[in-house]
Amino acid sequence: MPPGAKVPQAEIYKTSNLQGAVPTNSWESSILWNQYSLPIYAHPLTFKFKAEGIEVGKPALGGSGIAYFGAHKNDFTVGHSSVYTFPDARADKISDFAVDAVMASGSGSIKATLMKGSPYAYFVFTGGNPRIDFSGTPTVFYGDSGSQCLGVTINGVNYGLFAPSGSKWQGIGTGTITCILPAGKNYFSIAVLPDNTVSTLTYYKDYAYCFVTDTKVEWSYNETESTLTTTFTAEVSVKEGTNKGTILALYPHQWRNNPHILPLPYTYSTLRGIMKTIQGTSFKTVYRYHGILPNLPDKGTYDREALNRYINELALQADAPVAVDTYWFGKHLGKLSCALPIAEQLGNISAKDRFISFMKSSLEDWFTAKEGETAKLFYYDSNWGTLIGYPSSYGSDEELNDHHFHYGYFLHAAAQIALRDPQWASRDNWGAMVELLIKDIANWDRNDTRFPFLRNFDPYEGHSWASGHAGFADGNNQESSSEAINAWQAIILWGEATGNKTIRDLGIYLYTTEVEAVCNYWFDLYKDIFSPSYGHNYASMVWGGKYCHEIWWNGTNSEKHGINFLPITAASLYLGKDPNYIKQNYEEMLRECGTSQPPNWKDIQYMYYALYDPAAAKNMWNESIVPEDGESKAHTYHWICNLDSLGLPDFSVTADTPLYSVFNKNNIRTYVVYNASSSAKKVTFSDGKVMTVGPHSMAVSTGSESEVLAGDLNGDGKINSTDISLMKRYLLKQIVDLPVEDDIKAADINKDGKVNSTDMSILKRVILRNYPL
């Protein structure tokens, strides 16, 4: 560790049962960092640990202008009849979407189990009984001192209090109700109810004694169908009765267009919209994966001379990053990662070599720590189980903030190198270090206890969290959803480039799921999340207890919008799911700015607008615009002009390969596929289109024309020595036709309109795998 470097606090509020790396950056994380906790947003319930016990609440919704709130409020506190103040609260177990926390003093203790998406909370007591201190005197709409359960209303919210059979209640009619547990039974649960009918209370009582003991999420990518299936499972222990299930409340991104669930008639109004309930212990979601690309193709309506000039300008600045901390240095790597393919497309070998040389040497420098070195290194903190890069920024060291934002840029650069140099990316060289970065932010291997499972990603809420400690009254938060998605697309590229399907599928799970969540909770594309009183069509930040139109710095409204677009890469096409929304978002930004054009970040805004009207975006952009620090003139110009030529993303068509995109202009589709493997690949699209793509190359096909694989001179779908022999005979005029249909197109590998010795040279290099088609 560098001298003077900062690390997270030494104290972790956990019991000895919580072994291995500590989960951070989650909805429940404030338990681990604090003596008690700050509000915990499990939805539909919220909680807060304090000296007297555990506050329970169902937020009231309200707000306008800059923010809309669903803040925690204390409807009642679950306390202990024999312990009036506990010294602290400690995490005892954290599973995929639930947490057990223990409060103990002497022989008295409470263990609370809180689960994301559960209307229940479960408690186990030792040395005393449950004491419920209400924020006022509740109305009891069901039960008396001898009932097994009570139905109560407090602050307009209905709850069920569920005790073991044989229990007694004291204090009914006052603000404090104590449950006297029978001998040998130490469990107690509560549930927030959708209404105050006895039938609803009875239904919830049926599952109130099925205590959740574990939760798990599993995912599966079907390459043939281009679908992602995610299965959520809660294990339960039945304390009494014969029922073995529970009630689960699903977020809109989970129930929307989901034919695999049977919703109950019970719903909850929450900050995330309506949560629908199901009965059982498991459910699944199935999403379409719409593909990503490592870069857009060379099909733009650009002036190639101007584009090449922009590339040369950037090449001169390649070794001059804005700063050397993990975030800003990472953004510089991201800028070069997007420019590298453009240099290749232009045949600008000098710029290409300069970009890739700097990217390699920089990553190797960061991945190597020497005695006495003070900067550009990573340190593993074994107390928390995390990899910290130094120099750090924005609390990435002491608070473990934003690791997925920072490291995503490093991963993107590594993936771009891996697509070109598999040897560099091998585990014997630099690949193992790249995978450590992946594991820090999204460890998929439950057996690797050096890092927590999916640190930054919330499997149930479907998106990432940025704060390591979640130490805010509004819970955890995430501002730049697009930087999270940048990390996930980089994981897809890395997995595909290195042939590691486990890592690739991890990336597809994270990317696809977060895109769904962003469309719901940041953009409200379906118009059923944001309250009309909020007054905006977009959330700059999403918190556990609010969504808002503000950012972490004193930025312009262009920045407030653009922070959820950047970095724009060939995996950012998801932003174009609803072109009309893009127009609305852009126009709202201009109204807020009070200008006819964005005051700054013009390149980001025009790249975004190009997903609605690329021709207009092309007219708005000009080379005098100062790029955002993670962007370049070359990439902005290339992006806008490609969309001007290709059209908008077409999400109605999928393919049986992970690296693809489909575009549509004037009802004519263009299909783009990248094949990262070392052999030719046949790709079938859901509309029947078939393409054959050469190894380590990108192919583009428009309309229904048959796709010709450059270099495949005999039409067998492969590029090998047979094609070399055919090319030689063709050039020597020993044959006048090649076996493949459209022989000139197949033989003209550099697409200069001629078939000559240059094409032969390229073909040989392709076979030797040192030239990308």
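Numbering starts at 1 and runs along the chain as displayed.
Cβ atoms here come from the backbone N, Cα and C positions, even for glycine.
At each noted site, the model still has the original residue.
Listed in Swiss-Prot:
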ACT_SITE  GLU483  active site
BINDING   ASP365, GLU373  Ca(2+) 1 binding site
BINDING   ASP365, THR368, GLU373, LYS376  Ca(2+) 2 binding site
BINDING   LEU454, ARG455, PHE457  Ca(2+) 3 binding site
MUTAGEN   GLU479 to Ala  Loss of enzyme activity
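Annotated features, which come from Swiss-Prot, shown on the structure.
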residue: ASP365; record: Ca(2+) 1 binding site; DSSP class: helix
residue: GLU373; record: Ca(2+) 1 binding site; DSSP class: coil
residue: LEU454; record: Ca(2+) 3 binding site; DSSP class: coil
residue: GLU479; record: mutagenesis position; DSSP class: coil
Closest of THR368, LYS376, LEU454 to GLU483 (active site), Cα positions, binding-site residues only: LEU454
Inter-residue C-alpha distance, GLU479 (mutagenesis position) and GLU373 (Ca(2+) 1 binding site) (nearest angstrom): 33
Per-residue Cβ crowding (10 Å cut-off), top of binding-site residues LYS376, ARG455: ARG455
Output field, Ca(2+) 2 shell: CB within 8 Å of site CB centroid, site ASP365, THR368, GLU373, LYS376 dropped: GLU364, TRP366, PHE367, ALA369, LYS370, ALA375, LEU377
Cβ within 8 Å of the mean position of the Cβ atoms of LEU454, ARG455, PHE457: remaining residues of the chain near Ca(2+) 3: ASN25, SER26, ILE441, ALA442, ASN443, PRO452, PHE453, ASN456, ASP458, PRO459, SER464
Whole-number Å value for how far LEU454 (Ca(2+) 3 binding site) lies from THR368 (Ca(2+) 2 binding site) (Cα to Cα): 25
Nearest of the binding-site residues (ASP365, LEU454, ARG455, PHE457) to LYS376 (Ca(2+) 2 binding site) - Cα to Cα: ASP365
Nearest of the binding-site residues (LEU454, ARG455, PHE457) to GLU373 (Ca(2+) 1 binding site), judged by Cα-Cα distance: ARG455
All-chain count of other Cβ atoms within 10 Å of ASP365 (Ca(2+) 1 binding site): 14
Greatest C-beta neighbour count within 10 angstroms, which of the recorded positions GLU373, GLU479, GLU483: GLU483
Spatial separation of ASP365 (Ca(2+) 1 binding site) from PHE457 (Ca(2+) 3 binding site) - C-alpha basis, Å: 28
Alpha-carbon distance [ASP365 (Ca(2+) 1 binding site); LEU454 (Ca(2+) 3 binding site)] in Å: 26
